[in-house]
Structure formats: structure tokens, C-alpha cells
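Novice: Per Swiss-Prot, the feature Mg(2+) 1 binding site maps to Glu426, Asp500; the stated evidence is sequence analysis. Residues or ranges marked as Mg(2+) 2 binding site in Swiss-Prot: Asp500, Asp502. What Swiss-Prot lists as domain 'Toprim' is 420-535, and the listing cites sequence analysis. For the natural variant Glu161 to Asp, the note given in Swiss-Prot is In strain: JCM 6156 and PB4. Among the natural variants in Swiss-Prot, Ser245 to Asn has the note: In strain: JCM 6156 and PB4. The residue drawn here is the original one. Looking at Swiss-Prot, you'll find the natural variant Glu249 to Asp noted as follows: In strain: JCM 6156. Among the natural variants in Swiss-Prot is Ser297 to Asn, noted as: In strain: PB4. Annotation of the natural variant Tyr358 to Phe in Swiss-Prot: In strain: PB4. One entry in Swiss-Prot concerns the natural variant Ser360 to Ala. Its note says: In strain: JCM 6156 and PB4.
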Amino acid sequence: MSENQTYDSSSIKVLKGLDAVRKRPGMYIGDTDDGSGLHHMVFEVVDNSIDEALAGHCDDITVIIHTDESISVRDNGRGIPVDVHKEEGVSAAEVIMTVLHAGGKFDDNSYKVSGGLHGVGVSVVNALSEKLVLTVRRSGKIWEQTYVHGVPQAPMAVVGESETTGTHIHFKPSAETFKNIHFSWDILAKRIRELSFLNSGVGILLKDERSGKEEFFKYEGGLRAFVEYLNTNKTPVNSQVFHFSVQREDGVGVEVALQWNDSFNENLLCFTNNIPQRDGGTHLVGFRSSLTRSLNSYIEQEGLAKKNKVATTGDDAREGLTAIISVKVPDPKFSSQTKDKLVSSEVKTAVEQEMNKYFSDFLLENPNEAKAVVGKMIDAARAREAARKAREMTRRKGALDIAGLPGKLADCQEKDPALSELYLVEGDSAGGSAKQGRNRRTQAILPLKGKILNVEKARFDKMISSQEVGTLITALGCGIGREEYNIDKLRYHNIIIMTDADVDGSHIRTLLLTFFFRQLPELVERGYIYIAQPPLYKVKKGKQEQYIKDDEAMEEYMTQSALEDASLHLDESAPAVSGVQLESLVNEFRSVMKTLKRLSRLYPEELTEHFVYLPEVTLEQLGDHAVMQAWLAKLQERLNSSQKSGLAYNASLREDKERNVWLPEVEITSHGLASYITFNRDFFGSNDYRTVVNIGAKLSSLLGEGAYVQRGERRKAIVEFKEGLDWLMNETTKRHTIQRYKGLGEMNPDQLWETTMDPTVRRMLKVTIEDAIAADQIFNTLMGDAVEPRREFIESNALSVSNLDF
């Protein structure tokens, strides 16, 4: 960590104007509908912490996705300055949080290098959050300030003492701005992984309280380590990663790391000033041209082209190549605001010159590595030639087929790809039902016999010789491979994988996804691939049958059924509560149960279910020992009354001296093993806790002496609302036969249309790639040649399996 220089309110330069942010958020943060703007909110805050790391003052960052879809970002940097800003008359922290383009990066002495995508600052995050809490640890004190929709609720105030320093920002994006507030683990992990590789030595912990998942990202070795990570579970062709880093006199910094592996796909990542370029740009063009030139020059010098009687191309050179190009440019030019493509012309020359120099030297100084790489390149050229011949054979056979389409394909009448659907169906029997049940105008059916080839393990020439793969390629019409592929010739823009809900169905679906991910990734990127979602249950009641789509719908159906002819009597003499009134109470109670289930990764339901019946604890009351002691006694009483065999609960108070509060802690002893659960201040301040106690208070106050539920002639005396609902659910379950549905072949054509193929009622999952690096690794681990990584994956994830079908 570097020594502290003067970093106070005088370092904060102000460029005013925040009014437009809420009116046109897309200009500042990206699309507010598709999730990109939502995730960029997190990246803006994380980038501030990375800037502290680049300045040498921070090496530990924590990002938490909370159960209510709020986000916390905490670092151990210097802490945002809290002294009064001379120009603005409020704390410097408040200036940073409320004024657009205010911050230390506009003062060259505070940050020499800074990241960030749009360069708008954390003030935009504040403006677009329904609530944001800023906590700063600095100069031995803890400072805190709360904002609602970007407006400070009170001045910055001291709330405790601390021996550490750093900044903690906890924000909840505004539902008024963002269409869908759901954070994707994959999108956040992808960016955080990149940042940890690009900033060696910085540790970033990503935690997801919704699922209990967490991952710590910290890598020494920069881009070299990044390439090694990308090639995990793959066999390298050149044993050592080629790497160079140079700072040129023209101000452009160039760093490249690369290594070939035994796969058949190229994986090139480009960055400018830590920002990824999805569409490449001038740095990629310079890299590709110099790579091909250097390798072809080496082949010519060694006389390998004549010896092997083959002509190599740039595509052959990049088969199985993993490479990262990172440039540092003082004033980069991009094709758009999202910076997906670099257009600075001077960067092409810089990358080309440095790559020519260093890579040519590498080939000459490492003859064994060079021969292995060139050997792979020549093999790729041979395979390309073999694939061309195989394609010609396929075309000759196809010429005999009048339509040029596979015989098994039942095509649709529609010729507009945007309106056409292709169902890839498992097996001929389900294919027959689908053909009879479909809408012939827009829906085409292609039955796939058996399991298609695993393309992860097969060379290109072998793959296109496979009958099932060949049939699929012909049906799609867009071709495959660099020479043949043309997305404009794709015959269907809706390709739907429809397989059974068993192990074989899952395997076939995985093989098809592997094929699309490896060979036709643009179809996935454009959102053309879908997975059909047939119903999960068939429910019989008497002679009536009904298909139900999933567990949530099943719970809804059974609840509705349980409430038929049911009534709740609040005491012995009270009139019955039934119909819409009872349904409303049940829905409120179910919403509480869902909240508790969501929280169960952090706090066991066996504890939190009692909070429904306990008085509310406010944040102020946490500081009152007597109040907390009385509340704790009630909790302990309930825990004792519900104690199960082999379990023991012991509740106590733990003092948090930093915040001057008393926190409930429960010791759970299960068969002699003790674990501890502490309910922290954030829990009692959360919306989830308030929802639980508010609805709990409402339901508890309803029931009096002699309360009971009744259904028909049967009745059950109850003390708590949950008792009554459980009894009604058990009663209705007895009257239903529930079958978990697995095979498409179990449905007749009409049922298949009504449940799975009718566009007005069907459910489908769109296949997307949010983290291409993680997707590459998972496909390689599960579908590749190496057995050991696959076994490790299965062993480490075995306990997470919720539905194992033998």
C-alpha cells in the first residue's frame, strides 16, 4: 500500500449538472430495460474502489448481492473525504454523491490512472437508487449518510468509532427507472474476474445472499495468469505462455499474452484502459495481422509449407488460440458510448509493431514451442481442406434430393425466418406427436434420433460427416464454418429445443447447446435459441385432469383448491371469513413464507418463522439492552416450545461496540455440534424484516380464543394462522392424484399443442451467454476429454442437486 498523500475535500473538482440523469438515465448508465444499465450501476461503484487500488491505497473489495436485490460494495481504501467542501459548503462525500462528474479523478494529483466506463461517477448511481446508504471509515470515526432518490436525508454524521479505513456503499436501484431489478451472478462475476486479472494483487469477494454462493477473485501474474485460467482443463500446445508488456514513447502501452491449446476454437479478449471491447477494434486488427505474418514467415523460413504441401491462412493460425490484448491509451476513441469497439488508428500500428518484434523473437528463441504451434496450424489447414471435401460430397448427395432438405424435416409454410419456428424434438415418437399437433403455417419439426455427436471432442471434418449434425445444419440453412457460414441464410429465427424432463433429455439438450455454443455462437448471441418448458405435473381430481407448469404454479393450484368451501372463524362466535377475504389473508401469509425461504441461506427458517409472532424491533431499540433482553426471552420461549429431537437452541445478546447495539445470537446444537447465527443490524433495517413483522402482527391480532378452520363438515381448532393453512392443504392433497410428468411421448398431439407449442400459452427459456469465459469453462469441463475436472465438478456440486433423476 502506498503512503497517504493529501486526499481531502480540496482534491474534489466539480463539474455541475445532475438534473438530466433521472429524465434520461440511458444516456448515463446504459439501457434500463435489458439489464445492462442495472449491472453498470455496480460497476460504477466497483470502479471507484479499483481507482483506490490503482493509486495504491486499497487491496480488498467486497461486493454483496442482498436478498432484496440491493447491492453493497465495501473497500479498505482511504475512505471518501468527509470534511466540508469549500465551494459547495457541504461534506466532500455529499458532493461526490450528488454532483455529476465530481470526484478525485478530475484532480490529476489524486488519481494518475482511473477506470470507469461512461465516466459519470457514483452520483448517477445515487440518483437512480430508491435508497443509498454511504458509510465512510476515516480518521478513527465511522461516518454515515442516507439518500433517498439521490436526496440526502440529513447531513453526514458520526455514528461510531473505527480503527480501519474504507468506503461502504449500500444501494437499492429504483423500480421507477429499471424495468426488472434482478442482478445476474454471471454478469457481475465476469466483470469482477476481468478486473482482478487486470489489477494484480487486488482481492475481490463476490457474495450472493440469495443463493449462498460466493467466490473470491485474486490473481497474481496479470494477463499471463488470465490466459492460464482460460486454458484450465485444456492441453496447452506451447507449454509457456507468450507474454510481453511495453510502454511506448508515443504514450501507448501494449500488453499481450497468448497460448495455444488442443481445442478448435479461438478465444480473443481485448481491453482498452481496463474496459473490455466486445467487438474488438484496431488493437485486434493489428494483433491478427502481425500474428499471421510472423507465423507464415517462420513457416517459409523453415520450408514447412512445401514439405507438407498445404497453404495456411490466418484462421488456421488462430485455431485453439487463447489471447488477451490490453492497451493503455491516453485519449482513446471508440465507435460508440458503450466503448465496444476501439477505433484509434495509432493503436493498430503500435500493436502490430510490438507484436512483430516480440513474437518473432519468441519463435526464434523457442524452436520446440514454435514447431508445436506451427504443427497445430498445419493440422488446422489439413482439417479445413478435409472439411471442404466432405462438404462437396454432402452437396453432391444433396443435389439428388429435390428440396435439398432432410427427409425427416416437417417444414412450415412460412418463408419469413422471423416468423418461422424450428422444433428440435427428441425421438421419432415425440416427433410424430409434435408433427400432428403443430401449426403447419409457422412451426417446423425436426426429430433427432438418438444422441447427436459431442462436438466438444470432435474435429470439424468428423463433425460435419455426422448424420444427425449434417441433418441439423441442412435444416438450418445458414451453413457452418468460416467459409460457408452466412447468418442471412438462416431459415428460422426461433429454434426451440424440446426434450423430455429426464436424464436422456437433459443430455440431448446439453449436446445441442454445446453444438450451438461452439459452432454457431451468433445464433445464441442474437437470442434465436430457446428451450421448451413442458408442464411439470399432471393433477387428477376425480375424472378431471390438469397439467401444471412448475412448482410455483402447483402451490398456487393446491392453495386455490384448499380454499374451496373453506372458512376461518376468528373466535367461537365470530362470522366466517371465506372467499376473497380468506384468499387475501392466505396470499399475505404465503408472501411472508416466500420471504423467509429466500432468507434461509443466511438465517434458518426454523428461527425466522418465529419472527412472525414476535413484536417488531426497531434500529433504535437495538441500542436498548432491557428492550432487547425482553424480546430475546420471548424468542427463547418459542424456540423451546418448537424444539425437535436432537436439536437445542440457546439465544443470547452480543454487543457490537462499534455501533453501540445489542444483536441477538442463537446457538443451534444439533447432535452435539454447535453453530451460531447472529441477526445483524442490516437484517433489522431491511424491507424483508419489516414485511415479516407487519403481516405477522396483522395475522396474530386476528385470531382469538376458540378460533378454528372449517371445510365442509370437518373442522380444526387453531392457535396460529399457519396451523389452519397446513390443515387445509393436507385435506386437499388427499383428494388429488399428483404425477410428476417426464416424457413428451406421454401426451397426445392436442395436449402437446395446448401445453407446450401454442404461442399464446406456452413458456420458453431464451438461451443467453452472460459470462462467455465461465460458459467456455463449463462446456470444456463437462463435455471435454479430461475426466478428472469433470469428477471434481460433480463431487463439489453434488450437495446442490435438487432433482436427481435415475
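Each Cβ is built from the backbone N, Cα and C atoms, and glycine gets one as well.
Modelled residues match the original; the substitutions are not represented.
Where in this structure would I find these features, and how exposed are they?
Specialist: Under 8 Å, Cβ to Cβ, and six or more positions away along its own chain, Glu426 (Mg(2+) 1 binding site) finds Pro447, Leu448, Met498, Thr499, Asp500, Asp504, Gly505, Ile508, Leu744.
For Asp502 (Mg(2+) 2 binding site), the count of additional Cβ atoms within 10 Å of its Cβ stands at 13 [all protein chains shown].
Taken residue by residue with DSSP, Glu161 (variant position) is part of a strand. The Cβ neighbour count for Glu161 (variant position), using a 10 Å radius over every protein chain in view, is 13.
If you take the C-beta of Ser245 (variant position) and look for same-chain residues 6 or more apart in sequence within under 8 angstroms, you find Gly222, Leu223, Gly253, Val254, Glu255.
Taking Cβ-Cβ distances under 8 Å and a sequence gap of 6 or more within the same chain, Glu249 (variant position) has no neighbours at all. DSSP assigns Glu249 (variant position) to coil in the three-state reduction, outside any helix or strand.
Sequence-distant contacts of Ser297 (variant position), defined by Cβ-Cβ distance under 8 angstroms and a gap of at least six in the same chain, are Ser360.
Using a 10 Å Cβ-Cβ cutoff, Tyr358 (variant position) registers 18 neighbours.
Ser360 (variant position) carries a helical DSSP state (H, G or I).
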Novice: Let me know the most crowded of the recorded positions, choosing from Ser360, Asp500 and counting other Cβ atoms within 10 Å.
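Specialist: Neighbour-count leader: Asp500.
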Novice: For Ser297 (variant position), what is the secondary structure state per DSSP, taken as helix, strand or coil?
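Specialist: Note: Ser297 (variant position) is helical by DSSP.
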Novice: Tell me the residue counts in helix, strand and coil for the domain 'Toprim' (420-535), as DSSP assigns them.
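Specialist: Final tally across the stretch: 51 helix, 21 strand, 44 coil.
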Novice: Measuring Cα to Cα, how far is Glu161 (variant position) from Tyr358 (variant position) in Å?
Specialist: 53
Novice: How many Å separate the Cα atoms of Tyr358 (variant position) and Asp502 (Mg(2+) 2 binding site)?
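Specialist: Between the alpha carbons of Tyr358 (variant position) and Asp502 (Mg(2+) 2 binding site) there are 53 Å.
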